[in-house]
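I have placed the structure first, in the form of structure tokens, so that the comments after it can refer back to it.
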Amino acid sequence: MGSCYSRKNKVSTISLDEEEKKKEKKKKKKIYILNGASGSGKDTQCRLLEKKYNYKIICISKLLKEYKEEYNKENVLNEEENYFDEIEKCMIDGSLVNDQIVIEIFHKQLNKYINDDKYNGIIINGFPRNYEQALLIIQNNISITKFINIQVGKDTLWTRINNRIIDPITNISYNENIIQIIKKKREGQELSDKEQKQLIIDNHLYNNLSNDILERLTKRKDDEEQVFNKRFQLYIESEQKINSLFKNICKNVDGEKSINDIFDQICSIIDDNPN
């Protein structure tokens, strides 16, 4: 009888230890913000980081759609009922969702992923976008591990955007010059040493592209210089205010370098903050 009691007690202790480990893991889950202007390569870096670290990538536009799909007016709190109409309206007319609503939904969905053992950490892609959103993050006591800022000059940003084409189905962007090199190679044409080197550098991003994907790639309608200039100016004005709130945890990355070099810089920041 004493032996049975001891075995049960042992199982109970193990169970408690496992629960404590789970709680500790959730408490230690790192949250990084990846900041940068349009064309700085945030999406590309997020895909690479997601694969290496098994992190959940949070993008606000996708988060709002996800929230709308997961919930309905019957299963949310009363104060959230008007969120659906607001999100629906903004999705239709292209306007911005109210900052307070964005933060409320962001906080709710963020907690879901913090408590999900499937992910080792979280990377927030390109959010907050303005000072008000950044301030709300601080006021809601959302603990950010590091604010990683990809710094790229205006001329480089415009060159990248001008050479950017996207997959309209996945919304993944690619470099048009590299796509042309891939097409040239598949057509059996001889590549220059420079073109061969470019394919080797970016092979991990482009080697699985099917011919169907290559054919449907297209330019974004808003990738025009006038639109870019306006967005860049707004970004610069917001960045200075946002960075002031995260100055103690801000780490700058040289975004003028290659994709792999930028990735190594970001990985170094993450690896300096182990769980």
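Cβ atoms are placed via backbone N, Cα and C, with glycine included.
Just so you know, the substitutions we noted aren't modelled in this structure.
Gly2 to Ala appears in Swiss-Prot as a mutagenesis experiment; the accompanying note says: Mislocalizes to the cytoplasm. Mislocalizes to the cytoplasm; when associated with A-4.
Under mutagenesis, Swiss-Prot gives Cys4 to Ala with this note: Partial mislocalization to the cytoplasm with some localization to the cell membrane. Mislocalizes to the cytoplasm; when associated with A-2.
Secondary structure from DSSP puts Ser40 (ATP binding site) in coil. The ATP binding site annotation in Swiss-Prot covers Gly39, Ser40, Gly41, Lys42, Asp43, Thr44, Arg164.
Under its mutagenesis entries, Swiss-Prot includes Asp43 to Gly with the note: Loss of catalytic activity. Non-local neighbourhood of Asp43 (mutagenesis position): Asn125, Ile172, Ser173, each in the same chain, at least six residues away, with C-beta under 8 Å from its C-beta.
Proximity of Ile57 (mutagenesis position) to non-local residues of its own chain (separation of 6 or more, Cβ distance below 8 Å) is seen for Cys46, Arg47, Leu49, Glu50, Ile122, Ile123, Asn125, given in sequence order. The mutagenesis experiment Ile57 to His is recorded by Swiss-Prot, whose note states: Loss of catalytic activity.
The annotation AMP binding site is assigned in Swiss-Prot to Ser95, Leu96, Val97, Gly126, Phe127, Pro128, Arg129, Gln133, Arg220, Arg231 on the grounds of similarity to another entry. All chains included, 17 other C-beta atoms sit within 10 angstroms of the C-beta of Val97 (AMP binding site). According to DSSP, Val97 (AMP binding site) sits in a coil region rather than a helix or strand.
Among the mutagenesis results in Swiss-Prot, Asn125 to Asp has the note: 36% decrease in catalytic activity. The residue drawn here is the original one. Summarising the environment of Asn125 (mutagenesis position), the number of other Cβ atoms within 10 Å of its Cβ, over all protein chains shown, is 23.
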Report, as a single number, how many Cβ atoms besides its own are within 10 Å of the Cβ of Arg164 (ATP binding site).
-> 17
Write out the long-range same-chain contacts of Arg220 (AMP binding site), meaning residues 6 or more apart in sequence whose Cβ is under 8 Å from its Cβ.
-> Arg164, Ile165, Ile166, Ser173
Relative to the Cβ of Arg129 (AMP binding site), which residues of the same chain, six or more apart in sequence, are found under 8 Å away?
-> Ile60, Ser238
Around the Cβ of Gly39 (ATP binding site), how many other Cβ atoms lie within 10 Å? Please give the count over every shown protein chain.
-> 24
Among Gly39, Ser40, Gly41, Lys42, Asp43, Thr44, Arg164, the record's ATP-binding residues, the widest C-alpha separation in angstrom comes to 14
For Arg129 (AMP binding site), what is the secondary structure state per DSSP, taken as helix, strand or coil?
-> coil
